[in-house]
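**Student:** The structure that follows is given in the form of structure tokens.
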Amino acid sequence: MSLPSRQTAIVNPPPPEYINTKKSGRLTNQLQFLQRVVLKALWKHGFSWPFQQPVDAVKLKLPDYYTIIKTPMDLNTIKKRLENKYYEKASECIEDFNTMFSNCYLYNKTGDDIVVMAQALEKLFMQKLSQMPQEEQVVGGKERIKKDIQQKIAVSSAKEQIPSKAAENVFKRQEIPSGLPDISLSPLNMAQEAPPICDSQSLVQITKGVKRRADTTTPTTSIAKASSESPPTLRETKPVNMPVKENTVKNVLPDSQQQHKVLKTVKVTEQLKHCSEILKEMLAKKHLPYAWPFYNPVDADALGLHNYYDVVKNPMDLGTIKGKMDNQEYKDAYEFAADVRLMFMNCYKYNPPDHEVVAMARTLQDVFELHFAKIPDEPIESMHACHLTTNSAQALSRESSSEASSGDASSEDSEDERVQHLAKLQEQLNAVHQQLQVLSQVPLRKLKKKNEKSKRAPKRKKVNNRDENPRKKPKQMKQKEKAKINQPKKKKPLLKSEEEDNAKPMNYDEKRQLSLDINKLPGDKLGRIVHIIQSREPSLRNSNPDEIEIDFETLKASTLRELEKYVLACLRKRSLKPQAKKVVRSKEELHSEKKLELERRLLDVNNQLNCRKRQTKRPAKVEKPPPPPPPPPPPPPPPELASGSRLTDSSSSSGSGSGSSSSSSGSSSSSSSSGSASSSSDSSSSDSSDSEPEIFPKFTGVKQNDLPPKENIKQIQSSVQDITSAEAPLAQQSTAPCGAPGKHSQQMLGCQVTQHLQATENTASVQTQPLSGDCKRVLLGPPVVHTSAESLTVLEPECHAPAQKDIKIKNADSWKSLGKPVKASSVLKSSDELFNQFRKAAIEKEVKARTQEQMRKHLEHNAKDPKVSQENQREPGSGLTLESLSSKVQDKSLEEDQSEQQPPSEAQDVSKLWLLKDRNLAREKEQERRRREAMAGTIDMTLQSDIMTMFENNFD
């Protein structure tokens, strides 16, 4: 069988039926919730598109789909079934949802994209399903049954008269409730600041009183949402011509009971939502080790606690609290907290204080109290508004019930009474909404008063200085406009649910673009993004903002849209700033400016190179200390210094040659002066005067280059960090010769400072400067001199330019301090002491080895010549015995030790030194390592601050 014939063999079955031909479905409050809330939310989700239509096996080339999946299901079929009243109860609809998800999991593999999408949808489905009303009640059931009774009566009695009367009655009764939503909802839209809970309560209580005699009509959508009527009974299916008073009397008690039920299901405040989050936190797995005893009620029989219920009168546990929370039995957060605290008090009351369960209860109570303290308080105005609306609604319902009960049986009189009653209701509702507006304007007035008080002081100044400060008036106008704009923004949180419903879901490309835009934002803007997410996502509200993990797939569409607005606004501001700074210039001007800058830099570099070569040719007099006895090999230079010196040697061989040929006497080099600045006060004063003409032209070169200040500051900071990082490897030269270890380190630091100053000068220049002669001598031995006549002829005429200029620069002391190294006297002293101690130990070791060697030789000699030893033993006066030989050797070693231990610094016993040698060595090694670590992390902050102030002053 060929491939095309196989494809044609795949046939899609007919879609599932959505009209119930066997039995007529009914409409319940739970089915309404599934249709209006659950299905709507799933349909709007970004992952719902594969589930919105039946699976097309032909298009997707899935020949075995309908052989594996026996009962296919999709969202469109469920939607049609809900619209056509296919279901009798909500459990059938929920079963269809579960079938749709299980089909996806059955046919596809666990890691597929479609499975991940189905899991996300199922998670949303379960979240919405948890908000569904607990009790299922039929909506509009009375009307259907009474219509059937009317039709039976019409068939049995006069066929023409009674149907016409029934139709008239039904038509008249439909007119009045249809007007109710317009009357009740129009003023509610005017005052949106009242909480939605109070509105729903007032609607329920008002419409109950008016709807006494309109029970046989179909309820409108607003009434169906607010009140859920009980299923019809046989007593209510009596003939139509029953007196109105009996109907009203019978319906008073059930209606009042139903009102309380509706209030319980509707009244879910923000605090109770937080309480449910706290309960979930307490039942989480991370609290399992100390929360498990409180999950279920105490089983006194199984645990053998026969007197438990005598001591504990009101037992409580987390399972009972969760059941109450699911059934919405808590009116406010304080009832919830009272039950939780009662559970802990029962534990403390029954168990002894040192019991294990008491400790577990205390840890769990700490978790509860910590989270409960973070619950925000309810606004006082909304509570007042609730009380006002409920009181007025109760009064209206009493009046309406009394008027309805005292009404006549005739339909004309009842209609007139209804019209009058509705007019009264309209007036009273308007009065209530006016009170709500007054209450809502109270905080705004307080804010205005605060703003006025803060603005009084600048206003007084303006009266005195009207002519001096005319620019302040437009600023005040802007502030007033901002205040007016900010006032209506406070009403936005009440419309969050509408925004969430109306927000357009984001596709994959939009989410990817949003994540890229967020990454472009600076760090100070990210805090606002975290605040937006936490304020709109209840699951992330209690999370730590520093360690928050955000998944765009779990965020609501309204949150993503709000983030998109904020990010776009920030990026617009950033894009406008550089455009304002740009100045339009022609290409020729830019080229000419670049040429001028390059010429300036080349001139500065050449001048400074010539001056440096003059000074390096002068003989540098550095006093070298006498070499100590056994010098260990010095460690290799740091990588930064070595690489820098190689670069400068390779790049400036010709420059150094020209400088060596044309030498002049009379001044010392910059590196020697800066290196010996900290050794003595006399030399520091003379060297600072010599180093000034070298360092200052460098800075003028930087200024002439017109580099931006940020780059200069970064360069200087990097140079200072390099200097401080170079201190650690320099401090490791503690085992160097003891004569003058401080001078070597200071010379290397001075050379490094001059090298970094040259790097800051020539960042944009073409040539690089060579190091001074002393610096090369310290790092790489004696400098190699290359002579060339061409470089002499080129650079000699330009050498006189910087000598004639008299340059004055601010904060010269800060630049002097750059040449001075950081003091490391403590480290160097300790290194000298360490070297002396190591030297002592080595000498002692040599002495001991010598004595042992002599003893060994004598013993071997005696073993080889036994005759000599016997003769010596027989003639004690004539020869030496072994004892005398050993005693002589010991005497010699003691004399040597005493001669070596004669100085006061070595006045310790040899035996104690040998015992404590290993311990002292380990201790000193550890101390040295710690000192090196401490010195590696130190940074001269005063040096950095001086450099920063210098740059700021010169760029002003």
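Glycine is treated like the rest: Cβ placed from N, Cα and C.
Where a substitution is noted, the model still shows the residue that was there originally.
Here Swiss-Prot flags 26-132 as domain 'Bromo 1', drawing on sequence analysis. Swiss-Prot lists 266-375 with the feature domain 'Bromo 2'. The feature domain 'NET' is assigned by Swiss-Prot to 496-578, with sequence analysis given as support. While the structure shown retains the original residue, Swiss-Prot records the mutagenesis experiment Val55 to Ala with this note: Abolishes interaction with histone H4 acetylated N-terminus; when associated with 50-AA-51. According to Swiss-Prot, the experimentally introduced change Val298 to Ala is described as follows: Abolishes interaction with histone H4 acetylated N-terminus; when associated with 293-AA-294.
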**Student:** Give the three-state DSSP assignment (helix, strand or coil) for Val298 (mutagenesis position).
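**Tutor:** Reduced to three states, the DSSP call for Val298 (mutagenesis position) is coil.
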**Student:** Give the mean pLDDT for the domain 'NET' (496-578) on the 0 to 100 scale.
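**Tutor:** A mean pLDDT of 78 is what the predicted model shows over the domain 'NET' (496-578).
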**Student:** What whole-number Å value do you get for the CA-CA distance of Val298 (mutagenesis position) and Val55 (mutagenesis position)?
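**Tutor:** Per the Cα atoms, Val298 (mutagenesis position) and Val55 (mutagenesis position) stand 51 Å apart.
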**Student:** Tell me the Cβ contacts of Val55 (mutagenesis position) under 8 Å, same chain only and six or more apart in sequence, or just say none.
**Tutor:** Leu62, Tyr65, Ile69, Pro72, Asp74
